[in-house]
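Scroll down for the structure; my scribbles are underneath it.
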Amino acid sequence: MSVEAYGPSSQTLTFLDTEEAELLGADTQGSEFEFTDFTLPSQTQTPPGGPGGPGGGGAGGPGGAGAGAAAGQLDAQVGPEGILQNGAVDDSVAKTSQLLAELNFEEDEEDTYYTKDLPIHACSYCGIHDPACVVYCNTSKKWFCNGRGNTSGSHIVNHLVRAKCKEVTLHKDGPLGETVLECYNCGCRNVFLLGFIPAKADSVVVLLCRQPCASQSSLKDINWDSSQWQPLIQDRCFLSWLVKIPSEQEQLRARQITAQQINKLEELWKENPSATLEDLEKPGVDEEPQHVLLRYEDAYQYQNIFGPLVKLEADYDKKLKESQTQDNITVRWDLGLNKKRIAYFTLPKTDSGNEDLVIIWLRDMRLMQGDEICLRYKGDLAPLWKGIGHVIKVPDNYGDEIAIELRSSVGAPVEVTHNFQVDFVWKSTSFDRMQSALKTFAVDETSVSGYIYHKLLGHEVEDVIIKCQLPKRFTAQGLPDLNHSQVYAVKTVLQRPLSLIQGPPGTGKTVTSATIVYHLARQGNGPVLVCAPSNIAVDQLTEKIHQTGLKVVRLCAKSREAIDSPVSFLALHNQIRNMDSMPELQKLQQLKDETGELSSADEKRYRALKRTAERELLMNADVICCTCVGAGDPRLAKMQFRSILIDESTQATEPECMVPVVLGAKQLILVGDHCQLGPVVMCKKAAKAGLSQSLFERLVVLGIRPIRLQVQYRMHPALSAFPSNIFYEGSLQNGVTAADRVKKGFDFQWPQPDKPMFFYVTQGQEEIASSGTSYLNRTEAANVEKITTKLLKAGAKPDQIGIITPYEGQRSYLVQYMQFSGSLHTKLYQEVEIASVDAFQGREKDFIILSCVRANEHQGIGFLNDPRRLNVALTRARYGVIIVGNPKALSKQPLWNHLLNYYKEQKVLVEGPLNNLRESLMQFSKPRKLVNTINPGARFMTTAMYDAREAIIPGSVYDRSSQGRPSSMYFQTHDQIGMISAGPSHVAAMNIPIPFNLVMPPMPPPGYFGQANGPAAGRGTPKGKTGRGGRQKNRFGLPGPSQTNLPNSQASQDVASQPFSQGALTQGYISMSQPSQMSQPGLSQPELSQDSYLGDEFKSQIDVALSQDSTYQGERAYQHGGVTGLSQY
């Protein structure tokens, strides 16, 4: 696949993993394909006796295609009464006999293959029913074959993975008879864990599970060689000696089913286990939600699109969590310092392997501190009991124990420990708050300023400068001095109603955010609201803001009040305890702590006093910090916040961001990095419709240019070179030198002493993890352990090393492998953090080891494909990075090909034993230059529902290619201050001009500070808008005629030769769909048409007026076609 697949102008074919994005083939049986000369395909099922059925006379029945042809020829010769028109009876009979004799086609059996009743053991997907080829799923009670058909793995493996089943039985008439596959040693039946070892003495194989049986030496027979252990499922198929793979001919004869149909069928089976493929065609099945848009007509349309997506995610989350009930739980009881009962328990070990349930609870259900769990006693030794508590401890590398603090310990059977059951208590609070915010945005005029309202909906609005007194010194007290790009960011943000700050890894965005909050608070416009999607991010920012000396209140959810954090002393509930101004409240609090309960009168008085104290603290605070969803807390409901800052906004969904925004935002600052991982959306349907794209991303695509922080202080300069060039256009400067990043007392032999990095070539094979939904690679795990041991021996401390991998299966396997197989003390390995790449976002370690896992022939590299995941992985380390992977599999993907070529050029692609590494001789295809776009990182926005093609039309105001002078508009619109030179001239040359109304204007001279530019910064009316939600008009107040009907409109220009075609994009009520020869559908607006009768002067006025619209190109749209290539490293 060419690298240009990442470029917006790419016309190359991009082949996707079917597991990542299933492709649906053309519907060749649709009505437009009804040709009378064609016969129906063999897989079409029709009722017996019907057309093509047994005894039927149709095209698919006995005789098949030939029957149709014979009938046609006979009709030409036989009249309506059946009498031969030429009277030559004998000749006609002879010809007819000859025609009938020619009808013995081999397809006879094939055509009736699916019209007859299939045996009960036929594959539920494709109908193949050879007993040697099929396997019975013990959970779903269905049969599946071991053939791939049109999918990336065999049908049985596809089903097991999608349905989360793990136990199978072979067919009684198959070569191995009716066999339940299970571990010879422990009886484990999870086929994803099972493998075989050939017994040396006998001609038999022994089935053993991967962990622990195949790896425990004490359990081994003298004839077993555990190094020979291989999984039963390889390349997503059962081994052919175990379950035969149907022949190619059999698979072609079978019913053809696509991966997308399989997905839909599996979803349907959850509701109706007896559903068939035919049921998928019924109306109402699998209705897709409406996709998110780039622009919205008004907030009602916005709510009508996002509301259903939030509900979809809520329903999915509820279903998932409420289905996870666990029995046979053993509880260990304890008493907390606050006199509340704490129950400790571990999830039971199952046949699926000991990490399976932990994976589901941590990854799928995202179990975290503060979640509610219901604990029930089901035994006979005490009365039946039920209690609800909040999670205060989750499983980690040290153990799988979960701890919950009970709300009330009344009746708790603390004397018994067995026969408990746990249920996850699903709470709709966060989803309710999102829905409420969407509604408020639509109906409440005071929820946000007019300017922000229109900007968020994508309307064109005159830019404004906020009237404020800029500080003489931008660095905040108690915080480090700012660099030039941070100063520019602070200075610009303070004067803008809406700002985006892009903070690449290690560029100090937390310090910048804290400084901005400090100056906003000093302006005295009431408390500043600071939010982030996660509690960890909120705590980090709260800590930094506190260092400036401001009065900060950290608002926690009530369910998290018992959880300790570095900023607990700033939490609202703890500050209330220390309020000297309310002695009565302190007295009642002390009584409650000692006795655990208060009388009803005292409790009522206590709550009233507490509410008063909370209100007083919140009103007098300079800054209030909480999560995005926490901003919907009733305690903030009556407060209005003029200034709101959302950190890590690229990790929040759009409705999540709206929860704080609707609390009166007049100045909104979004901080994040759209070149790193985006929000997590569990429901695939909602994610596909666009819920997985952040507000920050959409605003970037709309043309609001983020201010980028440009000096990184984390990585050794050698480590930052590749991410800077590939993800940030070479704009990152190093705030640390190579000498700053050499560890004292650390003696590790890097292949190149001045470059603390290498790619360790590993030839292992991937295996499906025990959960069936993840992967692991045992060879890579062994190499990771060796590298970790070498780092420890060289002088690194365990807590300075981070091991990251994209796959939960590998993370879990690594934790176990390090414990059982590490050559050093177990405690050392326990202190080494092992986590998924996604969980490590926002974190850093001195040394990072990345295990890539994927190594196969057919499956691709899964979500290693997401370049943002690679960006996060490569930018976590301060002193050194080691990548362990299979270059052959990875190099097929363009970005990884770049990385591998880069490592090879730097002579750090190595193989061989660790104590004698040598340069690898592997060769890769030469990478092409990645296309440089207007929107840095836009080519990596895999979650984007639309791309930034609007912003990269060659010859437009955006273009600065080397094929000619920039357009004259460039000099009028480019802000020279906006992009601070990154040093090397070739990098500076890649600065891309921005449309005038979206750029941060040059700072006005001191005498003009504080003056508004254009409409007041409050509720402005957008260009062409009659007011909030009003119908859009053109610049001259006239409704614009439909553009495609005008002879001189953009749609009528013949630009078919240009390589920028894009599907139709509907934006609000404006239909953007345009003819196929139009190379930029969606880029022109019907309201902004150029009428043919307009004189040149009038047209030029329109051109100037509309040149400030981010989508308008005028007659400059296609001056030339090139796009600047990205400068290499």
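Using N, Cα and C of the backbone, Cβ positions are placed for all residues, glycine too.
Although substitutions are noted, the structure shown does not include any of them.
Taken straight from Swiss-Prot:
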- C123, C126, C145, H155: Zn(2+) 1 binding site (BINDING)
- C137, S140, H159, C165: Zn(2+) 2 binding site (BINDING)
- C183, C186, C209, C213: Zn(2+) 3 binding site (BINDING)
- Q486, G506, T507, G508, K509, T510, Q676, Y713, E844: ATP binding site (BINDING)
- K509 to A: Inhibits histone mRNA degradation, ATPase activity and ATP binding. No effect on interaction with DHX34 (MUTAGEN)
- R615 to A: Impairs RNA binding (MUTAGEN)
- R843 to A: Inhibits histone mRNA degradation (MUTAGEN)
- R876 to A: Impairs ATPase activity and ATP binding (MUTAGEN)
- S1107 to A: Impairs phosphorylation (MUTAGEN)
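Sequence features, as recorded in Swiss-Prot, placed on the structure.
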| residue | record | contacts (Cβ under 8 Å, 6+ apart) |
| --- | --- | --- |
| C123 | Zn(2+) 1 binding site | H129, C133, V134, W143, F144, C145, G147, H155, A254 |
| C126 | Zn(2+) 1 binding site | C145, G147, G149, H155, Q251, A254, R255, Q256, I257 |
| H159 | Zn(2+) 2 binding site | S124, Y125, C137, S140, K142, F144, C165, I262, E266 |
| K509 | mutagenesis position | I501, G503, D647, V671, D673, L709 |
| R615 | mutagenesis position | R635 |
| R843 | mutagenesis position | G802, R876 |
| E844 | ATP binding site | G506, R714, R876, A877, R878 |
Hey, what's the Cβ neighbour count for C145 (Zn(2+) 1 binding site) at 10 Å? 31
Find the shortest Cα-Cα separation between Q676 (ATP binding site) and the binding-site residues C183, C186, C209, and name the residue that gives it. C209
Relative to the Cβ position of S140 (Zn(2+) 2 binding site), how many further Cβ atoms are located within 10 Å? 16
For C213 (Zn(2+) 3 binding site) and T507 (ATP binding site), determine the Cα separation and express it in whole Å. 47
Roughly how many Å separate the Cα of C183 (Zn(2+) 3 binding site) from that of Q486 (ATP binding site), to the nearest whole number? 60
Within 8 Å of the Cβ centroid of C123, C126, C145, H155, the other same-chain residues by Cβ around the recorded Zn(2+) 1 site are A122, S124, Y125, G127, I128, C133, V134, F144, N146, G147, G149, S154, I156, P246, A254
R876 (mutagenesis position) has how many other Cβ neighbours within 10 Å of its own Cβ? 25
Taking the Cα atoms as reference points, how far is C209 (Zn(2+) 3 binding site) from T507 (ATP binding site) in Å? 46
May I ask which residues of the same chain, at least 6 positions away in sequence, place their Cβ under 8 angstroms from the Cβ of T507 (ATP binding site)? S485, L709, Q710, V711, Q712, Y713, L732
Residues lining the Zn(2+) 2 site besides C137, S140, H159, C165 (CB within 8 A of their CB center) are N138, T139, K142, F144, I156, L160, A163, V168
What is the set of residues, excluding C183, C186, C209, C213, whose C-beta falls within 8 angstroms of the centroid of the C-beta atoms at the Zn(2+) 3 site? Y184, N185, G187, C188, L193, L194, L208, P212, A214
Residues with Cβ closer than 8 Å to the Cβ of Q486 (ATP binding site), same chain and 6+ apart in sequence? F474, G508, V511, T512, T515, L709, V711
Look at each of the binding-site residues, C165, C183, C186, C213, and point out the one with the fewest other Cβ atoms around it within 10 Å. C186
